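*Asks:* Quick one: this structure, given as structure tokens, is what I'll be asking you about.
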Amino acid sequence: MTSSRLSLAADARDSILSHAREGAAGDPPAEVCGVLAGDSDARTVTAAHPVSNVAAEPRVAYELDPEETVSILEAIESAGDDAVGFYHSHPESDPVPSATDRERASWPGYVYLICSPDGRMTAHEWTGDEFRELSVAVE
């Protein structure tokens, strides 16, 4: 992946934000997460697939449920699409990579989209050493 831009389908954006708002409305608020599907070469996201957050501290961290993630990745591949990356929310902080996000990032070349319940979102490619910010275009 070489583009510095992520194209995000409006339906996928709406799904991600709805999921983030559900997590933020919890008591206590919790980060939500999921898998982004589409065309990895074009860096285009056409669908967002929610995955349960199984982190020990879901208010400040996320961990994709491994079994759900494998099932979703298989379904994406079966549909002829690619896993473009992952999304998660920051219900009580800005949508930028946290120290925890940096420590736990483990998929070089994939997109990590972070959103807040107020609709702000950022996207970053994990290089294996750092996050490289991407512009986000909703289409």
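Including glycine, each Cβ sits where the backbone N, Cα and C put it.
Below are the features listed in Swiss-Prot for this protein:
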ACT_SITE  GLU31  active site, proton donor/acceptor
BINDING   HIS88, HIS90, ASP101  Zn(2+) binding site
DOMAIN    6-139  domain 'MPN'
MUTAGEN   HIS88 to Asn  Loss of catalytic activity
MUTAGEN   HIS90 to Gln  Loss of catalytic activity
MUTAGEN   ASP94 to Asn  Retains desampylating activity
MUTAGEN   CYS115 to Ser  Retains desampylating activity
*Asks:* Just jot down the residues in the same chain as ASP101 (Zn(2+) binding site), at least 6 apart in sequence, with C-beta under 8 A of its C-beta; none if empty.
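*Replies:* Sequence-distant Cβ neighbours: HIS88, TYR112, ILE114, PHE131.
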*Asks:* What are the DSSP helix, strand and coil residue counts for the domain 'MPN' (6-139)?
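*Replies:* Split into helix, strand and coil, the domain 'MPN' (6-139) gives 34 helix, 47 strand, 53 coil.
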*Asks:* Tell me the Cα distance separating CYS115 (mutagenesis position) from ASP94 (mutagenesis position), rounded to the nearest angstrom.
*Replies:* 8
*Asks:* What is the Cβ neighbour count of HIS90 (mutagenesis position) at a 10 Å cut-off, with all protein chains included?
*Replies:* 25
*Asks:* Rounded to the nearest angstrom, how far is the Cα of HIS90 (mutagenesis position) from the Cα of GLU31 (active site, proton donor/acceptor)?
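*Replies:* Counting only the Cα atoms, the answer is 6 Å.
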*Asks:* In this predicted model, what is the average pLDDT of the domain 'MPN' (6-139)?
*Replies:* 96
